[in-house]
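Everything below concerns the one structure shown next.
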Amino acid sequence: MTTSDPNPKPIVEDAQPEQITATEELAGLLENPTNLEGKLADAEEEIILEGEDTQASLNWSVIVPALVIVLATVVWGIGFKDSFTNFASSALSAVVDNLGWAFILFGTVFVFFIVVIAASKFGTIRLGRIDEAPEFRTVSWISMMFAAGMGIGLMFYGTTEPLTFYRNGVPGHDEHNVGVAMSTTMFHWTLHPWAIYAIVGLAIAYSTFRVGRKQLLSSAFVPLIGEKGAEGWLGKLIDILAIIATVFGTACSLGLGALQIGAGLSAANIIEDPSDWTIVGIVSVLTLAFIFSAISGVGKGIQYLSNANMVLAALLAIFVFVVGPTVSILNLLPGSIGNYLSNFFQMAGRTAMSADGTAGEWLGSWTIFYWAWWISWSPFVGMFLARISRGRSIREFILGVLLVPAGVSTVWFSIFGGTAIVFEQNGESIWGDGAAEEQLFGLLHALPGGQIMGIIAMILLGTFFITSADSASTVMGTMSQHGQLEANKWVTAAWGVATAAIGLTLLLSGGDNALSNLQNVTIVAATPFLFVVIGLMFALVKDLSNDVIYLEYREQQRFNARLARERRVHNEHRKRELAAKRRRERKASGAGKRR
């Protein structure tokens, strides 16, 4: 294995036929800026993607430790349920008590970091060759990233979260406050999750398609730890943590989906009281479906399913909007956005010491859980975003990833959460016994034609999970094969089975507290990866700072500054010469008059 510069330049320029200074070269480029684009486009033809040339051999040093952890979790959770559940609860308490502040702080740091990157000169850099066109159409690109990023979460929490905050209140606020309920929900589901995904996705996309490294999370750390470090034990540890976070994050989604589909079957009177075997059956069907989708390839399976998801989700949202309290939803939407913006920093600063020290338990169940869930999803969502974003500029990537899903989430929660709150205000509560997985179907069945829409909702839950798990298993296959862009289908399928095993373990070991068990284990599994995402920020900035476009931009700025100084000096000399000339003319004129 050959070593290379830990900060490789993404573009290699040919030697110049004659020696000229950077200032002279930039002067010529300023006179004809199209020369710069042509020069960089020619040079970028030399980019070689290591991931495309790497043999599809299995990386056992990454696979074995990850599988050992998965198998140990399954054996522990199924064979010793009480011990496993107690450990998960104790570990959660330790994380929230000692590292809750880190989740809260860096969750918001990630948002500001990615916004600054988009607004900076880095935003013009393309994720690939300078003339490379995007691989997917914009509509398909948006639908794929949204379905992979949080589709099933919107289905599960879209109704129950705003209603819960409205009924029970939020630390530091009274109950029955619509503005606080909606703004807190938006805080959890708009900018913060997608900022995390954008950081991971951008780091991988730049490293892979711009610089030409392997499509591995560890490869994005080359600017910090060097090529040897990325290929050594530290790089392997990063990839192992990425796989573990992905398995548990996806398993949490599988668990939520299975619980809610079971509730839908009960609400439709298909199965009166879903048993553990019903849940096993649901998980098995979903697992087979997403494995089939994954092995069909990203260009086919995920794209088709994602487009279908968007159609079904739009149909469901339009139904609730039209048949439900339309005017109330329209009134709620701008108010929710205003409350979110005005209370952003107050919500971002909420810690265990808030509300006279009573907010800790609430944060562990909501904000910290969400931040951990997004972080656990970030390896596979980030890598998936990278795979579908080749050819787009950094600014286009960030704006698309950050704003479009955030806007859709805002509309979704306003429709479903707003409708649930209006029902509550009118004395037609859908709260039931407080089971979160039942409330979406309670809302739908309270509307005319809701029985049919309930069936569509169950189908949508399944397809949303399939797209998410499809992305996750494909990405885990890539990480298991040295960054191979097209992972072996059987490796992909194996990780799908492992994810299903973890999901069933968390559901069955939790018993009546299955949802809490899912949340607890997700937070614990995601904690190590928080520090990986923090490190990615530094690696990304160092990588971007060595991009030739940015370096040319800095050189151009220096040239412009030197040129401006020279102009000032020249103008000053010119002023002095003119002043001296006027003095001589006045002196000569005075001498002529005396004669």
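In case you wondered, yes, glycine gets a Cβ from its N, Cα and C as well.
The noted changes are left out; the structure has the residues it started with.
Record features, source Swiss-Prot:
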BINDING   ALA147, SER306, MET310  Na(+) 1 binding site
BINDING   ALA148, MET150  Na(+) 2 binding site
BINDING   ILE152, GLY153, SER253, TRP373, TRP374, ILE375, SER376, TRP377  glycine betaine binding site
MUTAGEN   GLU135 to Ala  Strongly decreased betaine transport
MUTAGEN   MET150 to Phe  No effect on activation by increased osmolality; when associated with A-152
MUTAGEN   GLY151 to Ala  Nearly abolishes betaine transport
MUTAGEN   ILE152 to Ala  No effect on activation by increased osmolality; when associated with F-150
MUTAGEN   PHE156 to Ala  Decreases betaine transport, but has no major effect on affinity for glycine betaine
MUTAGEN   TRP189 to Cys  Mildly decreased betaine transport
MUTAGEN   ASN309 to Ala  Decreases affinity for sodium ions
MUTAGEN   THR351 to Ala  Mainly trimeric, but shows reduced activity at high osmolalities. Mainly monomeric, shows a decrease in activity and cannot be activated in response to increased osmolality; when associated with A-101
MUTAGEN   TRP366 to Cys  No effect on betaine transport
MUTAGEN   TRP374 to Ala  Strongly decreases betaine transport, but has no major effect on affinity for glycine betaine
MUTAGEN   PHE384 to Ala  Decreases betaine transport, but has no effect on affinity for glycine betaine
MUTAGEN   ARG387 to Ala  Mildly decreased betaine transport
MUTAGEN   ARG392 to Lys  Moderately decreased betaine transport
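Distribution of Swiss-Prot features across the structure.
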residue: GLY153; record: glycine betaine binding site; DSSP class: helix
residue: TRP189; record: mutagenesis position; DSSP class: helix
residue: SER253; record: glycine betaine binding site; DSSP class: helix
residue: SER306; record: Na(+) 1 binding site; DSSP class: helix
residue: THR351; record: mutagenesis position; DSSP class: coil
residue: TRP373; record: glycine betaine binding site; DSSP class: helix
residue: PHE384; record: mutagenesis position; DSSP class: helix
residue: ARG392; record: mutagenesis position; DSSP class: coil
Considering only the mutagenesis positions TRP189, ASN309, TRP366, which residue has the minimal Cα-Cα separation from TRP377 (glycine betaine binding site)?
TRP189
Using Cα-Cα distances with a 10 Å cut-off, which of the recorded positions GLU135, GLY151, SER253, SER306 are near ARG392 (mutagenesis position)?
GLU135
List, in sequence order, the same-chain residues at least six positions removed whose CB sits under 8 Å from that of SER253 (glycine betaine binding site)?
ILE152, GLY153, TRP377, PHE465, SER468, ALA469
PHE156 (mutagenesis position) versus binding-site residues MET310, TRP373, ILE375 - nearest by Cα:
TRP373
Rank the recorded positions ILE152, MET310, ILE375 by the number of other Cβ atoms within 10 Å of each Cβ, and give the residue at the low end.
MET310
Find the shortest Cα-Cα separation between MET310 (Na(+) 1 binding site) and the recorded positions THR351, TRP366, TRP373, SER376, PHE384, and name the residue that gives it.
PHE384
Among GLU135, GLY151, TRP189, THR351, TRP373, these being the recorded positions, pick the one whose CA is nearest to that of ASN309 (mutagenesis position).
GLY151
Would you measure the largest Cα separation among ILE152, GLY153, SER253, TRP373, TRP374, ILE375, SER376, TRP377 for the glycine betaine site and round it to whole Å?
16
Can you tell which of ASN309, THR351 has the most other C-beta atoms within 10 Å, given these are the mutagenesis positions?
ASN309
Measuring Cα to Cα, how far is SER306 (Na(+) 1 binding site) from GLY151 (mutagenesis position) in Å?
10
